[in-house]
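Take a look at the structure below.
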Amino acid sequence: MSDLDRLASRAAIQDLYSDKLIAVDKRQEGRLASIWWDDAEWTIEGIGTYKGPEGALDLANNVLWPMFHECIHYGTNLRLEFVSADKVNGIGDVLLLGNLVEGNQSILIAAVFTDEYERRDGVWKFSKRNACTNYFTPLAGIHFAPPGIHFAPSGA
């Protein structure tokens, strides 16, 4: 594997990592479905395992999106290990802030993603993701609000 191929692969995988977070936050079905191989597995410990693009959409539409009014993921500490020219293992941390539908309150979730990425016919996608939640903490009495909700404009 050339240095250039390694750098291009790393950039493509970093985009996949971000695309998953953006797709869930912005509720973008097309983006979410496009990042998984048909035989991929996405496991969220305590929830279940979902297979392929259809499984990812099932998880989003029937579990994740109904749970939140809105959410935002912050992905960090992504570390990639090249197993071969076409297979990479990754680990990264995620912090999610969101407003739950149930109880209409805010929540903080910290999780670790352990991933496997594969390149097939020149394209990188997820072949496996395992999400392990470290913290699932409702923030009692707090509801995240957009700017302008709590403060009147100057001179009002």
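For all residues, glycine too, the Cβ spot is worked out from N, Cα and C.
Database features (Swiss-Prot):
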type     : residues  : note
MUTAGEN  : K20 to M  : 69% of wild-type activity
ACT_SITE : D25       : active site
MUTAGEN  : W42 to L  : 5% of wild-type activity
MUTAGEN  : Y50 to A  : 62% of wild-type activity
MUTAGEN  : M67 to A  : No change in activity
MUTAGEN  : H73 to Q  : Loss of activity
ACT_SITE : H73       : active site, proton acceptor
MUTAGEN  : F113 to Y : 1% of wild-type activity
MUTAGEN  : F113 to L : 38% of wild-type activity
MUTAGEN  : D115 to N : 73% of wild-type activity
MUTAGEN  : D115 to L : 69% of wild-type activity
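Here H73 (mutagenesis position) is compared against the recorded positions K20, D25, M67, and the shortest C-alpha distance is to D25. In this structure the alpha carbons, written CA, of Y50 (mutagenesis position) and D115 (mutagenesis position) are 14 Å apart.
Considering other CB atoms within 10 Å as the measure, the emptiest surroundings among the mutagenesis positions K20, H73 are those of H73.
D115 (mutagenesis position) sits 19 Å from D25 (active site), taking the CA atoms of both as reference points. With respect to their backbone Cα atoms, D25 (active site) and M67 (mutagenesis position) stand 12 Å from each other. In three-state terms derived from DSSP, Y50 (mutagenesis position) belongs to an extended strand segment. If you draw a 10 Å sphere around the CB of D115 (mutagenesis position), it holds 22 other CB atoms from the protein chains shown. For W42 (mutagenesis position), the same-chain residues that are 6 or more apart in sequence and have a Cβ closer than 8 Å to its Cβ are W36, T49, Y50, K51, G55, A56, L59, F126, K128, R129, A131. If you draw a 10 Å sphere around the CB of Y50 (mutagenesis position), it holds 22 other CB atoms from the protein chains shown. When the recorded positions D25, M67, F113 are scored by other C-beta atoms within 10 Å, F113 scores highest.
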